[in-house]
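Worksheet: the structure to be examined is printed underneath.
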Amino acid sequence: MRFNNKMLALAALLFAAQASADTLESIDNCAVGCPTGGSSNVSIVRHAYTLNNNSTTKFANWVAYHITKDTPASGKTRNWKTDPALNPADTLAPADYTGANAALKVDRGHQAPLASLAGVSDWESLNYLSNITPQKSDLNQGAWARLEDQERKLIDRADISSVYTVTGPLYERDMGKLPGTQKAHTIPSAYWKVIFINNSPAVNHYAAFLFDQNTPKGADFCQFRVTVDEIEKRTGLIIWAGLPDDVQASLKSKPGVLPELMGCKN
């Protein structure tokens, strides 16, 4: 049987699509189950992160990512783009942030951090606006940035091979609107982050943090430690959904010891 060029091209495309699907199926940015519950709409799996988009707020309900010794990188550009995997009506575009910094003193804040993950193959997706929220400059450049730095430094330890994080916004009061868009959207009033190391939080090496949008720039991130229970109650999500119920209950009601490895004092 002879194959013409069109048939060969089609076969190549089908093979590439299947290979891509197989690769995505092997990605696990959560390790012990991604969050469940809440107002979930669309989930997207990438090497850089897994996120759950909310078409009402226009921002992710949560973003999960996995830092290894190979994922950090520097010198990457910040080229903001609309997420091509989403309906444009369900997310924001770069122009929607016009005037936001001057009017609201907000930055385009990464949920999955660029510096920690720029070494992955699809690093450019870190600059998709599905992974971005309007985060107050004082928070983004202050306590949040210092927490991200300490999170990334964990991977430098010989006894740590992986850092798993899930992060997201809270909407508990009105924070105004972006002046550059007519799209309906909701600016977060707070942000949370849950971190554990290696393969499971079950050995007590985990941490949970919650920051108000108006956190002062000089604030110590260690002062914003909370339990996973508190984050679940305020978000409506179930974190670490793949763990047995009794293990979840035991861990989530108390703070973990991971902050001690991140420079926090008891």
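Glycine is treated like the rest: Cβ placed from N, Cα and C.
R78 (mutagenesis position) carries neither a helix nor a strand DSSP state and counts as coil. All protein chains considered, the CB of R78 (mutagenesis position) has 10 other CB atoms within 10 Å. Experimental mutagenesis is annotated in Swiss-Prot for R78 to K, with the remark: Reduced activity 100-fold.
Here the residue is the original one, but Swiss-Prot notes a mutagenesis experiment at this spot, R78 to A: Reduced activity 1000-fold.
Listed in Swiss-Prot is the mutagenesis experiment R108 to K, annotated as follows: Reduced activity 50-fold. Long-range Cβ contacts of R108 (mutagenesis position) within its own chain (separation 6+, distance under 8 Å): R78, W80, Y97, L129, I132, P134, Q135.
Quoted from Swiss-Prot, the note on mutagenesis experiment R108 to A is: Reduced activity 1000-fold.
Within 10 Å of the C-beta of H110 (mutagenesis position) there are 23 other C-beta atoms, taking all protein chains into account. DSSP gives H110 (mutagenesis position) a strand state. According to Swiss-Prot, the mutagenesis experiment H110 to A, D, E, K or Q carries the following note: Reduced activity 100000-fold.
The mutagenesis experiment H110 to N is recorded by Swiss-Prot, whose note states: Reduced activity 1000-fold.
Marked as active site, proton acceptor by Swiss-Prot on the basis of experimental evidence: H110.
According to its DSSP assignment, N140 (mutagenesis position) is helical. Among the mutagenesis experiments that Swiss-Prot reports, N140 to A, D or H is described with the note: Reduced activity over 10000-fold.
Sequence annotations record features per position, and here Swiss-Prot assigns Mg(2+) binding site to N140.
In the three-state DSSP assignment, the secondary structure recorded for E148 (mutagenesis position) is helix. Cβ neighbour count for E148 (mutagenesis position) (all protein chains, 10 Å cutoff from its Cβ): 20. Recorded in Swiss-Prot as a mutagenesis result, E148 to A, D or Q carries the remark: Reduced activity over 800-fold.
The number of other CB atoms found within 10 A of the CB of N140 (mutagenesis position), across every protein chain shown, is 22.
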